Amino acid sequence: MKKIKIALVGQPNVGKSLLINALCKANMKVGNFSGVTIEKASAKTFYKNYEFEVIDLPGTYSLDGYSEEEKITRHFLNQNDYDVIVNVLDATNLERNLILSAELLSLNKKMLLALNMCDEAKKEGIELDTSILSQEFQSQVVEISAKTKENLELLLQKIIILFESKFIPRSQFYTPLCEKSPEKEDLLYFINELSKKIITHKKEERNLTKKIDALLIHKFFGLPIFLFLMWLLFQLTFSLGQIPMDYIESGFNTLGEFVKNNISNTFIASALADGIIAGVGAVILFLPNIMILFLGIALLETTGYMSRVAFLLDGILHKFGLHGKSFIPLITGFGCSVPAFMATRTLKNKRDRLLTLFVINFMSCGARLPVYVLFIGAFFPSEKAGNYLFGIYILGAILGLCAAKFLRMTAFRGLDEPFVMEMPKYRMPNWHLVWFMVYNKAKMYLKKAGTFILLASLLIWFASNFPKSEENLNDFNAQERAIEQSYLGQFGKGIEPIFQPLELDWKLSVSLISGLAAKEVMISTMGVLYSLGKDVDETNNDLKGIIAKNIPIPSAVAFILFVMIYNPCFAATIVFSKESGKLKYTLFLFLFTCTSAYIVAFIGLHIAKILLN
C-alpha cells in the first residue's frame, strides 16, 4: 500500500477542518473564527491501495505573515515533508483566497486546488470557470463541498493521479509571486483581473448575513443580545442538567449502599463505596451540565456568531488593555484553559499575548462548573440557579477585565494595535460535527474521571482513613475524630490557619489544594470527606444536603470566589508555561491568581455576612 502525505493549506474559514473530517471521519474541532486550527493536526484515510495522511495546517492569509499560525504553516511547507499540497479555497470568496494560492505556487510543488463550498456558491448565483483557473495556475481544480461530501471521491482520485505523475516545474506565469511591495500590489491587480474572468454573478448577492448583522452587532442591541444568549446558555446548563443529575446521583448512592451491604470485608467495601464510588460518582454527576455547556459553545462557534461577538466587544476590551482578538481565547476559556492558552497564538504582539494568557484564568473553565453547580444547588432554589450561575461567570469575566487593566498599567505596558478580523458568513451548524465536538469533550471528561480522578479518589480515601482509629466508628463524633487524626486530617489541620481568615474549614482547604491538580478533584475530595455523615443523617443523604448543613453561606461564597480565580489545573499550567515561554511567568501566574483569589474571597466573605445580617 502506497502512502501519500498531503499538506492541507488554506485561509481561515475555508472549511479545511470540515474537509478533513469528511475525508477521514476525524473528530476534529470546526469553527468559524480565525485560528481554529491552532496546531498542526493530522488524520488518515484509505482509498483503493493508498493510505492518505492529511496534515491540517493552521489557517493563514499569507506566507509572508508573522503570527504563530503563519510561522507554523510556512515552516512546514519549507521542510518538504509532504507529497502534495491541497490548497482549499472558499468558492464564495474566491478572489481573496487566490492570493495565498499564488504564493503557494512559488514553492514549485505538486499542488491541487480544491474549491470548497461550491454548493453555497451555486445558491448565491456564483458561477466559476474552473478551466481558466486551472490554465492560469497550471494546477488541477476540483469543485467540492465538504458539508455535503460532493466530489470528495473525485478529489482523492485527482490526488492519486497528481502523486503518481512526474512533476514538471511550472513556468512562472507571474514573476514576483512571493515578493513584497511594490510587486505585491501588482500581484493583487493580477488576481483582481483574473477573478473577473473566472467569477460570474447570475443574481444579486444574498444579503442575509448583513441583515442578521444589523441586529446582532447593533450599537445598542448587540451587547444585550449577547448577554441574553449567555444567560440562556447557563440557565439551560443548570435546569436541563438537573434532570439527569438526580437519577445519576440516586444511582451512585444505591450502588454505594449495595457495595457496603454485600461485601463483608469492611476495608474493601469502604474503599469501593467511600473512595471510588463517592469520588468518581461525584464527578460523573456533573457530566450532563458539561455536555450542555459545550453544546452551546459549539453552536455559537459553528454558526459564525463568535466572530461577531469579538467585533462587538473590541471597544470594551481595548478600554481594559486587551486586544479584540483576545476574545477568542477568552471565550474558549469557558470550555477549557488548555486550548484557550494555545489560541493566544492568534495574537501577534507578545504583550497582548501574555496579557491574554494571564486573564484567561479568570474565565471559569468547564472543570469549575461542577463546583458552582454543587454549591448553587446546595444553597439556592433551583428556579433561580441559572441566574446565580450566570452571575458567577459574568463576575469572573469582570474581574478578569479589571486584572487586565491592572496588568496593562504595570507589567505589560505598550501601545494598542488595530483590530482586523474576518467576518464569516452565517451558516447552519453541521449537527454531526457539533455532536462529535460535544462527544469528544464528554469522552475526555469521563476518561479523566476513570483514570486520574479514580486514583486521586483512592489516594484521598486512603489518606483520610489511615492511620486507623481504635474507637468505635459507629458514632458520628468518633468518625469525625478519626478523620481529623488521619494523614489527610493532619495535613488539613496544618494548612487550616492559612484559610482561617476566609472561614474555610480544613476539609474545604484540602479540597482547594487538591484542585491544583485538577478542578474536578475538588468534587471528588468533598465527595470522600463529606460522605461520612450519610449514614448518620438520613434527611441529608446527598452531597448537596451535607454541604448545606455543614458550611455557612458566607464561607461558601468565599470558597466559590477562590475557586473562580486561583491557579488553573496542572495540565493547563504546563501549557501556560510553554506558551508564555518563561518559568518566571508561570510563577507569577501562581502568585497573582492565588493572591487575587484570597483578596476577592475575603471581601466576598464579609459582604455576604453584611447582606445576611
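Placed from the backbone N, Cα and C atoms, the Cβ positions cover glycine too.
Unsubstituted: the structure retains its original residues.
Look at ASN13 (GTP 1 binding site): DSSP puts it in coil. Here Swiss-Prot flags GLY10, GLN11, PRO12, ASN13, VAL14, GLY15, LYS16, SER17 as GTP 1 binding site, drawing on sequence analysis.
Using a 10 Å Cβ-Cβ cutoff, ASP56 (GTP 3 binding site) registers 25 neighbours. Sequence annotations record features per position, and here Swiss-Prot assigns GTP 3 binding site to ASP56, LEU57, PRO58, GLY59.
In three-state terms derived from DSSP, ASN116 (GTP binding site) belongs to an extended strand segment. The 10 Å shell around the Cβ of ASN116 (GTP binding site) contains 28 further Cβ atoms across the protein chains shown. The GTP binding site feature in Swiss-Prot is assigned to ASN116, MET117, CYS118, ASP119, SER145, ALA146, LYS147.
The domain 'FeoB-type G' annotation in Swiss-Prot covers 3-165 and rests on sequence analysis.
ILE132 (variant position) carries a helical DSSP state (H, G or I). Cβ contacts within 10 Å of ILE132 (variant position), excluding its own Cβ and spanning all protein chains shown: 13. As a natural variant entry, ILE132 to Val appears in Swiss-Prot alongside the note: In strain: F38011.
In Swiss-Prot, a natural variant is listed as THR254 to Ala, annotated with the note In strain: F38011 and M129. Non-local contacts of THR254 (variant position) by the CB criterion (under 8 A, 6+ apart in sequence, same chain) are absent.
What Swiss-Prot says about the natural variant PHE258 to Leu is this: In strain: M129. Neighbour list (PHE258 (variant position), Cβ cut-off 8 Å, at least 6 residues apart, same chain): empty.
While the structure shown retains the original residue, Swiss-Prot records the natural variant MET291 to Ile with this note: In strain: M129. Neighbour count (other Cβ atoms within 10 Å of the Cβ, all protein chains): 20 for MET291 (variant position).
Among the natural variants that Swiss-Prot reports, SER469 to Asn is described with the note: In strain: M129.
Around GLN500 (variant position), a 10 Å sphere centred on its CB holds 12 further CB atoms from the protein chains shown. Following the DSSP three-state reduction, the secondary structure of GLN500 (variant position) is helix. Among the natural variants that Swiss-Prot reports, GLN500 to Lys is described with the note: In strain: F38011 and M129.
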Around the C-beta of LYS16 (GTP 1 binding site), how many further C-beta atoms are within 10 angstroms, looking at every protein chain? 29
Just to be sure I understand: of LEU57, GLY59, MET117, which binding-site residues have a C-alpha no more than 10 angstroms from the C-alpha of ASN13 (GTP 1 binding site)? GLY59
Other residues near the GTP site, CB within 8 A of the CB centroid of ASN116, MET117, CYS118, ASP119, SER145, ALA146, LYS147? GLY15, ALA91, GLU120, ILE144, THR148, GLU150
Going by C-beta under 8 A and a gap of 6 or more residues, the same-chain neighbours of GLN11 (GTP 1 binding site) are GLY59, THR60, TYR61, LEU89, ASP90, ARG96, ASN97, LEU100
Which one is it: of the recorded positions MET117, CYS118, ALA146, GLN500, whose Cα lies the shortest distance from the Cα of LYS16 (GTP 1 binding site)? ALA146
Please find which two of ASN116, MET117, CYS118, ASP119, SER145, ALA146, LYS147 have the most distant C-alpha atoms, given that the record lists them as binding GTP, and give only that distance in angstrom, rounded to a whole number. 10
Express the predicted model's confidence over the domain 'FeoB-type G' (3-165) as a mean pLDDT, rounded to an integer. 84
Quick one: Cα separation, GLY15 (GTP 1 binding site) versus LEU57 (GTP 3 binding site), in Å? 12
Going by Cα-Cα distance, which of the binding-site residues (GLY10, SER17, LYS147) sits nearest to ASP56 (GTP 3 binding site)? SER17
